[in-house]
Amino acid sequence: MAAGVAAWLPFARAAAIGWMPVASGPMPAPPRQERKRTQDALIVLNVSGTRFQTWQDTLERYPDTLLGSSERDFFYHPETQQYFFDRDPDIFRHILNFYRTGKLHYPRHECISAYDEELAFFGLIPEIIGDCCYEEYKDRRRENAERLQDDADTDNTGESALPTMTARQRVWRAFENPHTSTMALVFYYVTGFFIAVSVIANVVETVPCGSSPGHIKELPCGERYAVAFFCLDTACVMIFTVEYLLRLAAAPSRYRFVRSVMSIIDVVAILPYYIGLVMTDNEDVSGAFVTLRVFRVFRIFKFSRHSQGLRILGYTLKSCASELGFLLFSLTMAIIIFATVMFYAEKGSSASKFTSIPAAFWYTIVTMTTLGYGDMVPKTIAGKIFGSICSLSGVLVIALPVPVIVSNFSRIYHQNQRADKRRAQKKARLARIRAAKSGSANAYMQSKRNGLLSNQLQSSEDEPAFVSKSGSSFETQHHHLLHCLEKTTNHEFVDEQVFEESCMEVATVNRPSSHSPSLSSQQGVTSTCCSRRHKKSFRIPNANVSGSHRGSVQELSTIQIRCVERTPLSNSRSSLNAKMEECVKLNCEQPYVTTAIISIPTPPVTTPEGDDRPESPEYSGGNIVRVSAL
């Protein structure tokens, strides 16, 4: 009704105002209502057992992705009418929310590598992550890339040298990882010792050591004992030169090595010595030489190769380059502004030391860094006010980047700690594997020796002795099979060899002791797999039947249970674990135990005379179950 009214109402209104005449024909059919979403358009996504439901139109908003394209049909299961994905359901929640809201977020508690794998699987690019999470995502990804690179470098300079490595690669590996060999470790400690000696000598040679004969003024130790310090400096420089040349020759890329920071430090540390050897005694040149000797202090940076803390500090400063640049730029702006203000504020004072704006730079730097030497102080009230503001602003400007630097240092430090821990765990794991292999080999050889000794003792007729030896893995599995069959079928199983011996000796059916096929039933042997009952004696059915009589032998798939009347119950089971018919009466008053013959395939044994061992006789009886060991 409402639909019909809605159809002709526009025509009636138009005719009333004279826009168009009333239609003479029949009214048009009412417009069809938009088909509502039915259950057919509801898609069920099963992600590792977790069910997600969403509309098909929601997924088809992004046809370039896996869920939005027809490729998702490859994961459809008609039986369950679900799309099954063997992926992480926790990360999939965020991916499905992207289809719903159009905003992709990064879960901070998830692994960055697993998150990237899920995005790649479902066809999403990381660039669509929202602005609220993108910066943290990039930081985590950069940290993970650095960690993987460190692990790769560690693996390349691992503990074990590859047999295909050249001499050049071995030398470079020894420099980068001194713990790979004894010679590399010795050279590592020798260079560290000479670095310390060089730095100490550079400091001690400036200490006054008294006046020499003919001089009133005290001379420094470097001038009074010039020969000793020169020899010491020569020895240190020779060691540093040899190290630098070896590193240059063994470097994978000499161009990159020469441009590296540590290479420049090495050159600056040894260059003043060689310049001093070729310089003349001219006073002007001597003054320049004194200036060059200042660069010897850079030898202390060579300790960075020997100190993990210094390397972490260098990595921190490198990773905080943007923050340090912002700090330097902010300080420069503040220094220029406050130096200009202080100069004009103190310009009217006659005793003011702020003679120019560059002269006020010193006061501004000292004040903003909260040092306050007191050599330059403002005299006017305006100067004191602006000086206080300068001091407070310096605290704020310097304190802002400090937490970022500290967090980066902590992050890099913990990364190195985890890397060291992983290397230690890997080393311990390899040591355990080597020990296990060595122990297994020793145990195997010992078992072989025990087996040979046992065979020799058993073959000796003069000194018969019983020597217990542990069975092979095949025998262990065989006895375990017997134990499981006994527990499953309530039948007693006997080896075929034992059964043959018992049938051949009819008079000794009730033997005082028998060789049980189980490891645990052997005297002096303790089973580690399963414990079977040790039978002092067992009853063998149809023991009085001659061995030449050929009887019927049952297969394991058919097990007959007999009672006192010996009435066979025709019941077969294709599996030992299958349930039997309820009509089968298992608990008889006097059960008759079915005996099984366990056949272990053994190679034919040749007697000393050269004849082969005769075949095993066939045995009759309907109560015999033959079980093949294979």
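Just so you know, glycine gets a Cβ as well, placed from its N, Cα and C.
Feature list (source: Swiss-Prot):
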MUTAGEN   W8 to A  Abolishes interaction with KCNP1; when associated with A-11
MUTAGEN   F11 to A  Abolishes interaction with KCNP1; when associated with A-8
MUTAGEN   L66 to R  Abolishes expression
MUTAGEN   E71 to K  Abolishes interaction with KCNIP1
MUTAGEN   D73 to M  Abolishes interaction with KCNIP1
MUTAGEN   F74 to R  Abolishes interaction with KCNIP1
MUTAGEN   R93 to A  Greatly reduces expression and changes multimerization
MUTAGEN   H105 to A  Abolishes tetramerization and assembly of a functional channel
BINDING   H105, C111, C132, C133  Zn(2+) binding site
MUTAGEN   C111 to A  Abolishes tetramerization and assembly of a functional channel; when associated with A-105; A-132 and A-133
MUTAGEN   C132 to A  Abolishes tetramerization and assembly of a functional channel; when associated with A-105; A-111 and A-133
BINDING   T370, L371, G372, Y373  K(+) binding site
MUTAGEN   S552 to A  Abolishes PKA-mediated modulation of cell surface expression and channel activity
TODO: Have a look around L66 (mutagenesis position) and count the other CB atoms within 10 A of its CB, chains all included.
DONE: 18
Open item on the list: Quick check: which same-chain residues outside T370, L371, G372, Y373 lie with their CB within 8 A of the centre of the K(+) site CB atoms?
Closed with: V366, T367, T369, G374
Task: C132 (mutagenesis position) and F74 (mutagenesis position), distance between Cα atoms, whole Å - done: 34
Open item on the list: What does the structure give for the C-alpha distance between L66 (mutagenesis position) and C133 (Zn(2+) binding site)? Integer Å is fine.
Closed with: 23
Open item on the list: Counting other Cβ atoms within 10 Å of each residue's Cβ, which of the recorded positions C111, L371 comes out lowest?
Closed with: L371
TODO: Using DSSP reduced to three states, classify R93 (mutagenesis position) as helix, strand or coil.
DONE: helix
- [ ] Just give me the nearest neighbour of C132 (mutagenesis position) among the recorded positions R93, H105, C111, T370, Cα to Cα.
- [x] H105
Task: Between T370 (K(+) binding site) and D73 (mutagenesis position): CA-CA distance (Å) - done: 68
TODO: Within 10 Å of H105 (mutagenesis position) by C-alpha distance: pick out those among the recorded positions E71, C111, C133, L371, Y373, and say none if nothing qualifies.
DONE: C133
- [ ] Quick one: of the binding-site residues C133, T370, L371, Y373, which has its CA closest to the CA of R93 (mutagenesis position)?
- [x] C133
Task: Least buried by Cβ count (within 10 Å) of the binding-site residues C133, G372 - done: G372
Open item on the list: Can you give me the Cα-Cα distance between C111 (mutagenesis position) and C133 (Zn(2+) binding site) in Å, rounded to a whole number?
Closed with: 14
